[in-house]
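Let me begin by presenting the structure, written as structure tokens, before commenting on it.
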Amino acid sequence: MGLKKACLTVLCLIVFCFGIFYTFDRVNQGERNAVSLLKEKLFNEEGEPVNLIFCYTILQMKVAERIMAQHPGERFYVVLMSENRNEKYDYYFNQIKDKAERAYFFHLPYGLNKSFNFIPTMAELKVKSMLLPKVKRIYLASLEKVSIAAFLSTYPDAEIKTFDDGTGNLIQSSSYLGDEFSVNGTIKRNFARMMIGDWSIAKTRNASDEHYTIFKGLKNIMDDGRRKMTYLPLFDASELKTGDETGGTVRILLGSPDKEMKEISEKAAKNFKIQYVAPHPRQTYGLSGVTTLNSPYVIEDYILREIKKNPHTRYEIYTFFSGAALTMKDFPNVHVYALKPASLPEDYWLKPVYALFTQSGIPILTFDDKN
């Protein structure tokens, strides 16, 4: 134990000396500056405990914002970790940043598991976890992320609350049902163990005493009788005033972050006479033959605004496997369709997603993607 503490002390010194604390952080606009954390740890440790919320996607930030709204007056620190940084991520991060006491954006352009990135980032996370004031609750969706375990292992007595990360919470083959973190390489695995001890995915899952779900009426993998399940609707269309669909039809394809979907997406757009594509927040490629909707909003927020402006327009939303199909299917004047390429084998991994769509009343449209 003494050796472990000594190693951790040396690690802290290295982190300070080499500037991993981003004291003069320009790329992240000071969001990873630890000086304020250090000051609070030294001079205000007896203050009110804080709640931590970890996010990896825009959807998770939306859920986190709703959770925070349910606890007015409490202190919240938000930690966003992402390989992506674009207009959408910045917009929603700034939204939640305005509502949190502190917010940190860890932009990891090469991914955490890259050898040159893993050790310094895990070191930074562990040291910063120890600089936090007393932690009351920890909220997270991505149970499989070893980076969050750096904080969980530092505060084993904190309450753990989990929330949905899209359709991954509705599929039995989800990585959230695993036991151990996936860390490639012996050196990285050993370093991870030094940072998180015996913490695991299973330990996080079993410690969760409440789970927030955004999907009503669908079986959730976290609904196993061990915890309270709380429904948390994300998008409210109840106050929209709409009329008959006499204002024309707007067809929108939901983009995919996977580049191999480019050709199939273009064929689908042509086949169904789709005019627009709403890029996925992590999408880096464009599609020919359709107009790209450039907006800082995720598709649900975008459509709600469009319905308000054009209450007589019919909106047709086409998707291959986006969870947004489930969150938008009950919007007024919105008709959602799931696309299934004819070449897709019966045992393809998307089969459970299509089953979800069918269960939710979303039509499945098969098309010839080879011609």
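Heads up, the Cβ atoms here are built off N, Cα and C, so glycines get one too.
Spatially close to D258 (mutagenesis position) yet at least six residues away along the chain is no residue at all, judged by Cβ distances under 8 angstroms. Feature annotation from Swiss-Prot assigns active site, proton acceptor to D258; the stated evidence is a curator's inference.
As annotated by Swiss-Prot, active site, proton donor applies to H280, with the evidence given as a curator's inference. If you draw a 10 Å sphere around the CB of H280 (mutagenesis position), it holds 20 other CB atoms from the protein chains shown. H280 (mutagenesis position) falls within neither a helix nor a strand when secondary structure is assigned with DSSP, and so counts as coil.
Sequence-distant neighbours of P281 (CMP-N-acetyl-beta-neuraminate binding site) (same chain, 6+ apart, CB under 8 A from its CB) are T57, I58, N84, N86, K88, Y89, P257, V298. If you look up Swiss-Prot, you'll see G255, A278, P279, H280, P281, R282, I299, E300, S322, G323 marked as CMP-N-acetyl-beta-neuraminate binding site, on the strength of a large-scale study or a structure entry.
According to Swiss-Prot, the mutagenesis experiment E124 to A carries the annotation: Decreases the binding affinity for the donor substrate (but not catalytic rate). Take the CB of E124 (mutagenesis position) and look out to 10 A: across all protein chains shown you find 20 other CB atoms.
Among the mutagenesis experiments that Swiss-Prot reports, D258 to N is described with the note: Loss of catalytic activity.
According to Swiss-Prot, the mutagenesis experiment H280 to A carries the annotation: Decreases the rate of sialic acid transfer.
Under mutagenesis, Swiss-Prot gives R282 to A with this note: Decreases both the binding affinity for the donor substrate and the rate of sialic acid transfer. In the shown protein chains, 17 other C-beta atoms lie within 10 A of the C-beta of R282 (mutagenesis position).
Under its natural variant entries, Swiss-Prot includes G2 to S with the note: In strain: M982B / NRCC 4725.
The note that Swiss-Prot attaches to the natural variant Q29 to H is: In strain: 406Y / NRCC 4030 and NRCC 4725.
Quoted from Swiss-Prot, the note attached to the natural variant E40 to D states: In strain: 406Y / NRCC 4030, M982B / NRCC 4725 and 126E / NRCC 4010.
For the natural variant N94 to K, Swiss-Prot gives this note: In strain: 406Y / NRCC 4030 and M982B / NRCC 4725. The structure shown keeps the original residue. Every protein chain shown contributes to the tally, and the Cβ of N94 (variant position) ends up with 12 other Cβ atoms within 10 Å. The secondary structure of N94 (variant position), as reduced to three states from DSSP, is helical.
Record note (Swiss-Prot) on the natural variant R102 to W: In strain: 126E / NRCC 4010. If you draw a 10 Å sphere around the CB of R102 (variant position), it holds 17 other CB atoms from the protein chains shown.
Here Swiss-Prot notes a natural variant, S129 to A, with the remark: In strain: 126E / NRCC 4010. For S129 (variant position), the count of additional Cβ atoms within 10 Å of its Cβ stands at 21 [all protein chains shown]. For the recorded site, S129 (variant position), the DSSP three-state label reads helix.
Swiss-Prot documents G168 to I as a naturally occurring variant and attaches the note In strain: 126E / NRCC 4010. According to its DSSP assignment, G168 (variant position) is helical. Around G168 (variant position), a 10 Å sphere centred on its CB holds 17 further CB atoms from the protein chains shown.
In the three-state DSSP classification, T242 (variant position) falls within coil. Natural sequence variation is annotated in Swiss-Prot for T242 to A, with the remark: In strain: 406Y / NRCC 4030 and 126E / NRCC 4010.
Among the natural variants in Swiss-Prot is K273 to N, noted as: In strain: 406Y / NRCC 4030 and 126E / NRCC 4010. Shown in sequence order, R251 are the residues of the chain, 6+ apart in sequence, with a C-beta less than 8 angstroms from the C-beta of K273 (variant position).
With all protein chains in the displayed structure included, the most crowded Cβ environment within 10 Å among the binding-site residues G255, P279 is that of G255.
Under the three-state DSSP scheme, R102 (variant position) falls in the strand class.
Ranked by CA distance from N94 (variant position), the binding-site residues G255, P279, I299, S322 have I299 at the top as the closest. G168 (variant position) has S322 as its nearest neighbour among the binding-site residues G255, P279, I299, S322, going by CA to CA distance. Looking at T242, S322, the recorded positions in this record, the fewest other C-beta atoms within 10 angstroms of the C-beta turn up around T242. H280 (mutagenesis position) is 9 Å away from S322 (CMP-N-acetyl-beta-neuraminate binding site) when you measure Cα to Cα. The recorded positions shown are R102, E124, I299; of these, the one with its CA atom nearest the CA of R282 (mutagenesis position) is I299.
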